[in-house]
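Read the structure below first, then the notes.
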Amino acid sequence: MNTVPFTSAPIEVTIGIDQYSFNVKENQPFHGIKDIPIGHVHVIHFQHADNSSMRYGYWFDCRMGNFYIQYDPKDGLYKMMEERDGAKFENIVHNFKERQMMVSYPKIDEDDTWYNLTEFVQMDKIRKIVRKDENQFSYVDSSMTTVQENELLKSSLQKAGSKMEAKNEDDPAHSLNYTVINFKSREAIRPGHEMEDFLDKSYYLNTVMLQGIFKNSSNYFGELQFAFLNAMFFGNYGSSLQWHAMIELICSSATVPKHMLDKLDEILYYQIKTLPEQYSDILLNERVWNICLYSSFQKNSLHNTEKIMENKYPELLGKDNEDDALIYGISDEERDDEDDEHNPTIVGGLYYQRP
């Protein structure tokens, strides 16, 4: 077990540790969270009482340092810091515990939900997606865009003749560097296999993604889980797009190892089970889920996911699913600029359009 002390709580805030949260009043004598399980990554997240739209937080692994939270009045944020003096850190923690000013990490539930939500998420992979190498923890907030979103916006601005720069373009530390998934790219569609690769993404999934970029299914699932959690905790739109794209890529492939399908079904079950119902309109794309569960190659492989979706979100399912198609974020101008119909187009993952 480990501890994250807080130096103070000068403003009212909702504090979350993993999937649990609680409110702290202004200047309440609160000094941290103790008994955090070691062995998983964790996330501490914040939402200020006077700023309902902004959510932010820090991913960390207790084994990688002595972390504490300090409020920065200049930026108006609770910031994670690292104390490199181990003895000093232990003395501070002991003092706060003695004064009973810390809350305990909630008792692990029967299903060990946090393990199931983060089974494949590793801190070293997080730090590659959230590129801020000087820290042993990673900051994420609701406003962060993905590198791929920035490229799409940059391309659109250039085509419109604008000199404006895409937000976060020059600040990779404030972007999420998820793996680019582009179904129209040269990597996805091989010369001589255009129709095959257009209809069935097995080559793109198995050869390009699993064998090439990710090296194995564990790394693939790690990014999928991380994207979901960033979408859920921070309402991060780009993360929601990445989560849907990675699910869609598997479901659009006829050839997928059975162990991978079984694990995907388990992962999605716990994700949908944990997702707060009030977020469904924002984070669940009706079109994508209908395709995956009822029209895709893998429509008979996700039994647990289908069951919990039908029980929890019946209003999202079963609407003309056989004829639904993905709506890609590709403009007419981008089509006109292609040398041929299979040249890659810069897209922000799979962009799904709500009806």
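Every residue gets a Cβ built from N, Cα and C, even glycine.
Quoted from Swiss-Prot for the published mutagenesis Ser253 to Asp or Glu: Disrupts interaction with PRP8. All protein chains included, Ser253 (mutagenesis position) registers 22 other Cβ atoms within 10 Å of its own Cβ.
According to Swiss-Prot, the mutagenesis experiment Ser253 to Ala carries this note: No effect on interaction with PRP8.
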DSSP-derived structure type at Ser253 (mutagenesis position), helix or strand or else coil: coil
